[in-house]
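Peer 1: Pasting a structure here, questions to come.
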Amino acid sequence: MLLEFLLLIGISLSTACPSECRCAGLDVHCEGKNLTAIPGHIPIATTNLYFSNNLLNSLSKSNFQALPNLQYLDLSNNSIRDIEETLLDSFPGLKYLDLSWNKIRYVPKLSTAPNALVSLNLVHNEISRLDNDLVSHSPYMQTFLIQRNRIQSLPHDFFNSRMVPTLKTVKMAGNPWSCDCRMVNVKQFADSLFAHSNQNIFIVGKCFFPKGLRNYVFRNLSIENLECEKPEYSKTDDGMFKMSCPNNEMEGYHYDSIFLENNKEARHTAHFARDKDGSLLSNGQFTRNYQCAFYRQKQSIHMQKKMQASSSTEPPITTTTMEPMTTSTMDSMDTTESVVTMTTMPEIDTKIVFEHKQLDTTSRDGETLELKCEASGEPTPTITWLFEKQKLTESRKHKLTKNGSVLKIFPFLNTDIGQYECVASNGEESKSHIFSVSLKESEQPVIIDAPMDTNATIGQQVTLRCNAKGFPVPDVVWLFEGIRIPRRNTRYTISDNNIELTIEKVTRHDSGVFTCQAVNSVGSAVATANLLVGAELTEKVDKLLDDSTIEKIAKEAKQKVEKALSSTKDQQRMDKIESPNDLSKLFKFAINLKKVDLGKAREIYEESIRLVQMHIDNGLAFESAMISPNVSYEAVLPVSYVQTLMEKSGCQTGQFAESCEDHCFFSKYRSYDGQCNNHEHPWWGVSEMAFMRLLPPRYENGFNTPVGWEKGKRYNGYEVPNARKVSRVLIGTDETTPHSHLSAMTMQWGQFIDHDLTLTAPALTRHSYKEGAFCNRTCENADPCFNIQLEADDPKLHTGLYQKHPCMEFERNGAACGSGETSPIFQRVTYRDQLNLLTSYLDASGIYGNSEEQALELRDLYSDHGLLRFDIVSGANKPYMPFEKDSDMDCRRNFSRENPIKCFLAGDVRANEQLGLMSMHTIFLREHNRIASRLLEVNENWDGETIFQETRKLIGAMLQHITYNAWLPKILGKATYNTIIGEYKGYNPDVNPTIANEFATAALRFAHTLINTHLFRFDKDFKETKQGHLPLHNAFFAPERLVSEGGVDPLLRGLFAAPIKMPRPDQVLNKELTEKLFNRFHEVALDLAALNIQRGRDHGLPSWTEYRKFCNLTVPKTWSDMKNIVQNDTVISKLQSLYGVTENIDLWVGGVTEKRTADALMGPTLACIIADQFKRLRDGDRFWYENEEMFSKAQLRQIKKVTLSKIICTNGDDIDRIQRDIFVYHGNSTQFYEPCESLPEINLNMWTTCCDAMCSSSSTLARNAIGGDEKAKRRKRRHHHSKKSCHDKGKRRKSGDRWNHSNDICVECMCHDGEVWCKTNNFCKSQV
């Protein structure tokens, strides 16, 4: 049973929604219901709870059951007076508590131990006293608000220095503050907070007492101003010693005297008595140095004169009759005070005071001018800006920040010279301040630190400096041989201030003239430096090599690579496929021939360089000082030889360029390979192009060898750790924790979308080019082999299979030939970049493919109805994906022989990877055909091509909408999503959507931390199916299970009705992935974590700390710095033992061990990379669904109704209930599942046209006539596919003919595109 299963994994959730409230996901809304008590049975998984605008009058722990996941509690606008102590013990995860606009008088201690509060709002209550530990028990507190209460002073040490790093905003104005010695601690803390960051806000407001400081702004006072009274000493008639406080200012007030020692209420050891006037009486003399102050009350106060029980939530009331006071009584004076009922608040002056006045200033032409005016008052005033008596409003030129108190003008011009006025008003008063801005003379740049001529050896690091002065501050630009050096994606590193240019490993190609140019609006200055690299060595190399030698080397390299590729294919055909691991390798090497050629060219080129090295080493006896270690020998070759090797390898050919002349088609529909999307940057986002990089790569030789290639090499004093060891020590876990409120579909959608965006070109061969050995038969690092060594204590060695070659097989991914740029900089040494075989755009290419050939293979061209083809259907008569026919990828070669079938065919070659992914591909094939059929009904004038393209366009829009509106905010957290991605503001052709290497190779692989040990399978009643849940290692490449074990429904229910694994730094990857990946019986398993780490090194990704710097995050220099980033001492200790220094931590490892950001599934570094990528994917896509040119407003409204839940309901076999937000997990209760018919549905009538100009047929024919290009010819040929005839047992059948196979009425056959297709009739299936 489902309930039993959930209990087994530790989940027991009460999810009933209170009848008085409305529940939406994990939010419970009970606002404005006139509630006088908290309703019971609040769902235990609740994260946000809203009780504002009710009639609640008290809060106690008995009102709430424990809500461990509660993060936000809104109790504003009630009548709450009493709060029970330690209330927050019931909400250990509560971060935001809003108690504003109530009638609270005293706030007690809220928790027994430090709590998780980030924000506490107590605005507009009747609070006169706060517990001493209220804020100090909240170590994560960032915002504390107590404006408009009745607080005269705060307890001593209410704020302490430990709060300085976290507390950002404190607002306490509107209280009748007594600015005396009791406030010294507050003043000291405020000064510390501002010293820590001038962005912090700490507002106390104005003093009310003493009279001499009334209406003074607290912030402007010095500590010397905060004085208390000196007591007066006397002796009574009966011999008692008396200490009293002068009451010169107390006319019109009741008051209590308070005696202090060192600014803190005094604790006494002697026996005292309290006189009726508040003085202290003692039998002996007062020996300590006391001060005194008052707790003041107005004449209209009704005082309660009776001592209350100490158990009250408010402080007990002191007596006014004279009686002996014991030590314990005096000790209680620290925590007791008169409780009063005040009929009116002390009047606070509404006078506006300018806290900061902008002085007359000057500015230079073209710079940014910042003007500042700050004012205080009650109510808080607003600032308005005027220039020459004309009001200034927000614009591109004028920016208002900090609630209008700061005005930024850019660019400042002559027309901005004149008189400015800032006006502060609060509805009761208005004040203004006038000042002038004049023009300051500009200065032409002068270079004060010019670069110097330099001689360097090959492989040496060279840094050139260029510093300049002038006004405006000049920008420094670097050029090489007259061509500007870009900041990113070259071997040159330019410092943040542009002053330094660093070349990591210089080559002979860097010899030349470097220029620095300092430029501002006035003029420019130029300085040059000559760099000469390896003159002696390059002279010898030029004598050793000639054109014929280079030709021979290129030919030999090509033969070696082609031989290795041929051997791999031969072995592939001979190998016995006994496991998903074997099948995975088969898929890996069965890629499109064109893509093979693209990758092979780079492999030939790199092998040519290795042969050049051998030739030079054998022919020259040069000293080691002439070339630095770990430098590619490409660095010593002349440019002409490099170009020859590139030409001979095939590296100078690239992607076929689409003409994009068919404006009708490409204005409405995407190309398959991403071309014709961005007309200004035609290669951005295109398939079969290199990934872009956020940071320059870190290769061991600066060219192509990964970190760890040379054994024993140290980085920052330490060797990089073995990838498998990192996985064993840090990553793998036997224990997993289920997520409290996100479903397993969160992970599955991530994989589905990833396969739409990234597919790195794999290695072409499993043979070493150098020795010809299989990669699994050597542990040497020899391209393409980069195997992972197994250490002596590794359990994998116990199998005996690794005894001879104790390493895990790993081939390097293929490489791109180059960037395609033509500048001299890029014709020199180019580091190794990897190839993305897919389009970068989120365009449903995983469904339709990345080329027209793929799309035609997937389409049903017989009917010309725009459908995707299929071969078999489910019991519900809904199609499965078609089978592969002509590929080497044959899932019948898998171990499972009881129901062998071929692999399914989809737009992405990985569709068969696991059953959950197969289900998603199946659902979207069905959704395509459903939409296409409906579009044909409402548009009888459309041909099949138009229907197909319109459906493809709509499916792509659906994927975009689901991803950005439902999925991304959950994985990134709403705050990160809103900050980095934000609202869509239109297409920008200057935004590069190309997938970043860091995103594909590390960041998006965070999703591996979400994978469960099993694929859950539930029946219609949400109970485990008779086949049971499927261990993950049995779900790979098993399409027969999809067909024979219940179809897609059990798997889909398992995705939306079960939770994902919780990502935790101490539970990163379950051991199904680190110890059993692709495992089957005797087969030795792979390790996904080790593969991720090794792949990051293969791709030359810099360390994790470099990306923290890139994302403007704090960069840990020491291991103690890690405590605020990882927040798990055990994990930090393991990282230290593995890496030695923080600078060596791999990006993926650092990313998955960081503390997760609020509401996110990852830490800030990976979130930064992922959010940056998805923002670029959206903003740089001309076909983005919200671009007003793509869909009509009516169509867009319909698209925004789309949910993945509805798509699954519509296309599942028999799914009738589902949650509205499919990514939210609601525990073991089905009450959150809604009937499918209640979910919103897209209205396809909005796509009805009567006379729409179609691009499909006419424009296709036009393109054939104009260009005659191969792609257009293929489009034309599609209309003739249906004319092919078939031969069946000697009979010739026309295309479209149907007949019974061998007169068997249960089997119907059809001639389609020259092929015979047969299926079993449904009525026969039901009989069976």
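Yeah, the Cβs are placed from backbone N, Cα and C, and that goes for glycine too.
Although substitutions are noted, the structure shown does not include any of them.
Remember, predicted model here, so these are calculated numbers, not experimental data.
Pasting the feature list from Swiss-Prot:
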type	residues	note
DOMAIN	17-45	domain 'LRRNT'
MUTAGEN	H739 to Y	In ju436; viable with variably abnormal epidermal morphology (vab phenotype) in 20% of offspring. Enhances the lethality in the emb-9 b189 mutant
BINDING	D754, E913, H1008	heme b binding site
MUTAGEN	H755 to A	Suppresses the lethal phenotypes and enhances the variably abnormal epidermal morphology (vab phenotype) of the pxn-2 ju358 mutant
ACT_SITE	H755	active site, proton acceptor
BINDING	D756, T839, Y841, D843, S845	Ca(2+) binding site
MUTAGEN	R1178 to K	In ju328; about 2.5% embryonic and 2.5% larval lethality in offspring. Variably abnormal epidermal morphology (vab phenotype) in 24% of offspring
MUTAGEN	G1314 to S	In ju379; embryonic elongation defects resulting in lethality at the three-fold stage in the majority of animals. About 25-30% embryonic and 30% larval lethality in offspring. Variably abnormal epidermal morphology (vab phenotype) in 25% of offspring
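Are these features on the surface or tucked inside, and what touches them?
Peer 2: Residue counts for the domain 'LRRNT' (17-45) under DSSP, split into helix (H, G, I), strand (E, B) and coil, are 0 helix, 6 strand, 23 coil.
There are 21 other CB atoms within 10 A of the CB of H739 (mutagenesis position), with all protein chains counted.
The 10 Å shell around the Cβ of H1008 (heme b binding site) contains 24 further Cβ atoms across the protein chains shown. According to its DSSP assignment, H1008 (heme b binding site) is helical.
Long-range Cβ contacts of H755 (mutagenesis position) within its own chain (separation 6+, distance under 8 Å): G846, D908, R910, A911, L917.
Cβ environment of Y841 (Ca(2+) binding site): R670, G674, N677, G685, P993, L1177, D1181, F1183 lie under 8 Å away, each six or more residues apart in the same chain.
Its Cβ taken as reference, R1178 (mutagenesis position) is surrounded by 26 other Cβ atoms within 10 Å in the chains shown. Secondary structure at R1178 (mutagenesis position), taken from DSSP and collapsed to helix, strand or coil, is helix.
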Peer 1: Pop the Cα-Cα gap between D843 (Ca(2+) binding site) and H1008 (heme b binding site) into the table, whole Å please.
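Peer 2: Answer for this pair: 23 Å between alpha carbons.
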Peer 1: Cβ within 8 Å of the heme b site's Cβ centroid: which residues qualify beyond D754, E913, H1008?
Peer 2: G750, Q751, H755, R910, R1005, A1007
Peer 1: Can you tell me the three-state DSSP label for H739 (mutagenesis position)?
Peer 2: strand
Peer 1: Rounded to the nearest Å, what's the C-alpha distance separating E913 (heme b binding site) and D843 (Ca(2+) binding site)? Just drop the number here, would you?
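Peer 2: Cα-Cα, rounded: 21 Å.
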Peer 1: Inside 10 Å of the Cβ of D754 (heme b binding site), count up the other Cβ atoms and send me the figure.
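Peer 2: Other Cβ atoms within 10 Å of D754 (heme b binding site): 19.
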Peer 1: Give the number of CB atoms, excluding that of S845 (Ca(2+) binding site) itself, located within 10 Å of its CB.
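Peer 2: I count 29 other Cβ atoms within 10 Å of it.
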Peer 1: Calculate the distance in Å between the alpha carbons (Cα) of D754 (heme b binding site) and D843 (Ca(2+) binding site), and round it to a whole number.
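Peer 2: Distance between the two Cα atoms comes out at 12 Å.
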Peer 1: Identify which of the binding-site residues D756, D843, E913 has its Cβ surrounded by the largest number of other Cβ atoms within 10 Å, counting every protein chain shown.
Peer 2: D843
Peer 1: Once near-sequence residues are set aside, which residues in the chain of T839 (Ca(2+) binding site), 6 or more away, have Cβ atoms under 8 Å from its Cβ?
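Peer 2: Within the chain, T839 (Ca(2+) binding site) has Cβ neighbours under 8 Å at Y672, D673, G674, G685, V686, S687, S845, N850.
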Peer 1: Helix, strand or coil at E913 (heme b binding site), per DSSP?
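Peer 2: Assignment for E913 (heme b binding site) reads coil.
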Peer 1: Based on DSSP, name the secondary structure state of D756 (Ca(2+) binding site): helix, strand or coil.
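Peer 2: For D756 (Ca(2+) binding site) - judged by DSSP and reduced to three states - the answer is helix.
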Peer 1: Between H739 (mutagenesis position) and D756 (Ca(2+) binding site), what is the CA-CA distance rounded to a whole number of Å?
Peer 2: 26
Peer 1: Just to verify a number: CA distance, D843 (Ca(2+) binding site) to R1178 (mutagenesis position), in angstrom, no decimals.
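Peer 2: Computed Cα spacing between D843 (Ca(2+) binding site) and R1178 (mutagenesis position) is 11 Å.
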